[in-house]
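Swiss-Prot annotations:
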ACT_SITE  H1204  active site, proton acceptor
BINDING   C830, C833, C856, C860  Zn(2+) 1 binding site
BINDING   C847, C850, H868, C872  Zn(2+) 2 binding site
DOMAIN    536-1253  domain 'USP'
MUTAGEN   C545 to A  Has a destabilizing effect on RNF123
Amino acid sequence: MSAGTSATGPRRGPPGLEEATSKKKQKDRANQESKDGDPRRVSMPRKEPTKDELLLDWRQSSDKVVVKLRVGTGPICLEEVDAAFTDTDCVVRLPDGRQWGGVFFAKIQSSCTKVQTRKGGLLQLALPKKVPLLTWPSLLKKPLGTQELVPGLRCQENGQELSPIALEPGSEPRRAKQEARNQKRAQGRGEVGSGASPGAQAGPSAKRAVHLCRGPEGEGSMDGPGPQGDAPSFLSDSATQVEAEEQLHVPPVNPQTSLLGSEKNLALLTVEKTVSPRSDSVSPVMIRNRDPEKDDHFKEEMAVGADPAALADEPESMVNLAFVKNDSYEKGPDSVVVHVYVKESRRDTSRVLFREQDFTLIFQTRDGNFLRLHPGCGPHTIFRWQVKLRNLIEPEQCTFCFTASRIDICLRKRQSQRWGGLEAPATRVGGAKVAVPTGPTPLDSTPPGGGPLPLTGQEEARAVEKEKPKARSEDSGLDGVVARTPLEHVTPKPEPHLASPKPTCMVPPMPHSPVSGDSVEEDEEEEKKVCLPGFTGLVNLGNTCFMNSVIQSLSNTRELRDFFHDRSFEAEINYNNPLGTGGRLAIGFAVLLRALWKGTHQAFQPSKLKAIVASKASQFTGYAQHDAQEFMAFLLDGLHEDLNRIQNKPYTETVDSDGRPDEVVAEEAWQRHKMRNDSFIVDLFQGQYKSKLVCPVCAKVSITFDPFLYLPVPLPQKQKVLPIYYFAREPHSKPIKFLVSVSKENSSASEVLESLSQSVHVKPESLRLAEVIKNRFHRVFLPSHSLDAVSPTDVLLCFELLSPELAKERVVVLEVQQRPQVPSIPISKCAACQRKQQSEDEKLKRCTRCYRVGYCNQFCQKTHWPDHKGLCRPENIGYPFLVSVPASRLTYARLAQLLEGYARYSVSVFQPPFQPGRMALESQSPGCTTLLSTSSLEAGDSEREPIQPSELQLVTPVAEGDTGAHRMWPPADRGPVPSTSGISSEMLASGPMEGCSLLAGERVSRPEAAVPGYQHSRESVSAHTPQFFIYKIDASSREQRLEDKGDTPLELGDDCSLALVWRNNERLQEFVLVASKELECAEDPGSAGEAARAGHFTLDQCLNLFTRPEVLAPEEAWYCPQCKQHREASKQLLLWRLPNVLIVQLKRFSFRSFIWRDKINDLVEFPVRNLDLSKFCIGQKEEQLPSYDLYAVINHYGGMIGGHYTACARLPSDRSSQRSDVGWRLFDDSTVTTVDESQVVTRYAYVLFYRRRNSPVERPPRAAHAEHHPDLGPAAEAAASQASRIWQELEAEEEMVPEGPGPLGPWGPQDWVGPPPRGPTTSDEGCLRYFVLGTVAALVALVLNVFYPLVSQSRWR
């Protein structure tokens, strides 16, 4: 450049003066570098390389170029090799001074280049092609000019020497005399210098070939010829002005301070092209403001032919700013808006310069607050801030404008895609990570890796086609301006070290992100990973295990992971949705997901995501415990609102069936739901169920279809094991004892009947369940009756009955009870006066109804009758039973066979030998037998007392209303009158009664004769005296003895029952001894482990409970449109449409009331493979069954007061849910370990994640979403700006997370009630307060759950 500047541009001075100035600056530079402690660059003798010292060989593939340099025979230290890459060229400098570089044939991806060492003294350069599948005919472009060649800068391509690269002479830029002062100033405000300073050197345009230059000292002043022999000129007419905009300017370079020898200056120099020799200066070309209302012109006035010494003493300099307060957001898919907050900026001297990869803001300001931040600067100081952009822009379409408080810059994207941030991320140079500073780099330099992010093949192809017609305008737009900035020879100020975020690591290739396999493998080899991808844990921030388990489970949802990994979600962010977070939640979740799958952290801290969630849901503020399912529902709902494709939600109404087909109503309801809710979350997680309501009064049926995000399936309540004794229809089969598990609450008899039905292979309609108390039927259960009051100690009998459909006629069902004819209970004292029996002559008289008490006389009996009246009833023996006989075959013989067959299992009967002289009672009246009542004989009662005639106190019973449901013996309303003769006067007056006589020798045959279709002859049945009598008890509780009518069927109604009375009276001939015994039965082998399985359920049982009809509670009453009133209707939920990812919540937590809260820890057995839901889904009849495979489980340990969450998950393959790309792992906060699949099913499972087989989620094309992104309003712009800042902050903080192990294990103090040990905003006082409050809450809950129920129960007793 010239030594002076004018109002229109820089001008050249006399050749002699400039040469002297150049030598003076060289001397000053050497002195300064010696003071800075870098004598190597000054004192090391220069070694002139020859062309044979570097041997070049190169090869190419479809997506990259590999260059090999033979630099010697010894080992190479990669840290001493200086390498600089741009998209078009490169420079490699060796420690001994040799260098190689040039302009490539085509563009490369400078951000992905690598420098590696190989055996044999080889240096290998890996250069990814920017346009894959493009074949390079040569490595380097053929130079256009024929300038002097730099010794040693010669290359060979495939063994053949290439033409040398053209160079240009240059000269050392001058330094200002205030260098020391500027260096001190730079410590407070960043880098200071001009276009030729070490921190801001001229660089090539992204479209211009670069030529290396290096000349001897004193050679190449600015008066020397240019590349085409033209001297610089000052342009006067408009035609030459346009040409001047197309020219490139090259400042002279010194060999010791040029790009080739500086580690900080990694950019290449641009080629200067001048137009006309008519003038010795060149006018700068500026980019005008695109705003027609605010068209600012930057004017520079510099004296023509000014003294160079005066320039050196210039008081002001251009200050390169490292940071300016700003924010940015993406306005739609095509533009980015940047707000730079600088007040009182001077419009006449401020402007913005745009290039396709960056922009530079040059301004002056009068703001005192801003100037105080930069000591030594004033209103005339020129500030410069440059931003390297993340992707390419259209410089011609970018605009800017000035306001009183800020500068607004609008960038037009070249490609319509989301950037995810403003500045370009970090990159690598020479195989090592290099962080690109967030501060500016010079406009005329291109730092390595500062180019746009690598594009996919399709995007790159579109970018190449779009770049071709604009090559001329882009090449000539800014490059001429870069070299003509004022004060470019001012002394540079060193830039302080800036703490920059580390670059993000490359993630494994996603299905929707075609990345080169070779480059990915090389990146994985170079990357220093601390764990395998997918084995990164999450730090427990303090009781945040509920959040960690949910995030880890969702991160293993294959479709969701890929959707956020390849950044497809960016095109669907809805900034206008007031129900969302403006994209902040989606971006935060995406960054967290990427960190979990990079493998660069042992544990990651999800504090940013928690803060975003807490800003939207205040219940998650702080570090209290929460429900994992509640957090999961909020997170998925928040992601849905952030990604909702609907910008303006229309009003919709609930769709009712009104008699229409379910298929039509369901589809209409789903489409209406999609009119307001359409996102990737809906496509992946949401299903649809059918809700059916039935009014109990008018039978109005209402059917609606509603969406669901997860299925909250209830668990059966705590189980109880009930012993059930099953009696087959025929008595020859021994009873079988079954153990059946039912719920302690809300259980019904139908559960038992269905369970037994599956065991005995009998229809539930043919079974009857009855409860037995004190050897009599207490009640017979209908299928709908509740079993809540039944305890495991109660006796339950189940009987198989003959169905009328099978018999094809009326079937008579009879209840049968057993009792002895005469009880054998000794009596020692009077029940009324408590006087003991004195002698045999004064025996106590028994009560003839119950035979359980005795009296001295009738007076004592009448006195005691009020107390004895309620207890006066006979007691049965054995077990009662039910018999079912067809009406046409109900003969006395058949009935006797059935009764004796059933009775022998519960009573012991023994007939003693016949004793001559025993009194026969056949001649007595029937009243002696029909009115006798006995008490039950205790099993094992050896003390027996002979019954004398005087002890038989008989009375005539008077019927009384039966107060019991199954009362077999009515109490008398008046007391019996004792008689010393043993026979009352009423019986004597009654005379002979019918039915008393019995046939001699009558005996019942064996029960085996009761087989259907087999009938014994009457002679065989009547061969012996019967052991019992049969009495019929009618509805009025009156008894009548049945008579044997031969083959004539007995006439018995359905409202009567039977009593089997054993002949145990010792005064009768052939009496029997009878006593109760334990029921003879066989044990069911399948019930052996029922007690152990009492706390085990299956997922099918839970789904059955979910789909079972239930009656609404009064507070949930449904408004019937037909009755016009709220009704406690019957509600039933049925699955209609199943999602691709099914989430099932096991409702382990029971909230019956504020006091009664409980957690069910019983095991729920759920399938890991092949969950078939075809029997639960009534809609969408498809060819393939809805089969699901488990891929994640959230576990909860502990109870209601405190607990801990963990997760088990695997990453299913993208093609088949049965296979896994990453196997099962256990996520316990920051600890991640592998587990076997058999260890996944535990009693602590809380939330289950299933993936459907053979049902991929189709993503809509990105172009289809263009209509969902109209121009954003002010509120949406603010949300987009904040979301963009969060994306940058999260990416920056992603690499600064502590990698050590997290908190304590699963039972550590952080997972229980208490404050976090290291909360970011929690002080020691706050921790103590949280601990005290948590302890008090735990004590209150303990009192309410334990002591209050005890007090309340004792009160009601």
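Glycine residues also receive a Cβ, built from the backbone N, Cα and C atoms like all the rest.
Every residue here is the original one, so none of the noted swaps is modelled.
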Cα-nearest neighbour of H1204 (active site, proton acceptor) within the listed recorded positions, C545, C830, C847, C856, C872: C545
Zn(2+) 1 site shell beyond C830, C833, C856, C860, criterion: Cβ within 8 Å of Cβ centroid: A831, A832, Q834, R835, L844, Y855, N857, F859, H864
Recorded positions (C545, C833, C856, C860, C872), the one with most neighbouring Cβ atoms at 10 Å: C545
Among H868, H1204 [recorded positions], residue with fewest other Cβ within 10 Å: H868
For the Zn(2+) 2 site built from C847, C850, H868, C872, further residues of that chain with CB within 8 A of the site's CB center: R849, R852, V853, K869, L871, R873
H868 (Zn(2+) 2 binding site): secondary structure state under DSSP, collapsed to three categories: helix
Among C545, C830, C833, which are recorded as recorded positions, the nearest neighbour of C872 (Zn(2+) 2 binding site) by Cα: C830
Residues near C830 (Zn(2+) 1 binding site) in space but at least six apart in sequence (CB under 8 A): K836, L844, G854, Y855, C856, C860
Lowest local Cβ density (other Cβ within 10 Å) among binding-site residues: C847, C850: C850
The residue listed as 'active site, proton acceptor' - helix vs strand vs coil (DSSP): strand
Alpha-carbon distance [C850 (Zn(2+) 2 binding site); C833 (Zn(2+) 1 binding site)] in Å: 19
DSSP state at C860 (Zn(2+) 1 binding site), helix/strand/coil: helix
Three-class DSSP secondary structure - C830 (Zn(2+) 1 binding site): coil
C545 (mutagenesis position): secondary structure state under DSSP, collapsed to three categories: helix
Segment confidence, the domain 'USP' (536-1253), expressed as mean pLDDT: 80
Spatial separation of C545 (mutagenesis position) from C847 (Zn(2+) 2 binding site) - C-alpha basis, Å: 74
Where C847 (Zn(2+) 2 binding site) sits in the secondary structure, as DSSP reduces it to three classes: coil
Length of the line joining the Cα atoms of H868 (Zn(2+) 2 binding site) and C545 (mutagenesis position), in Å: 67
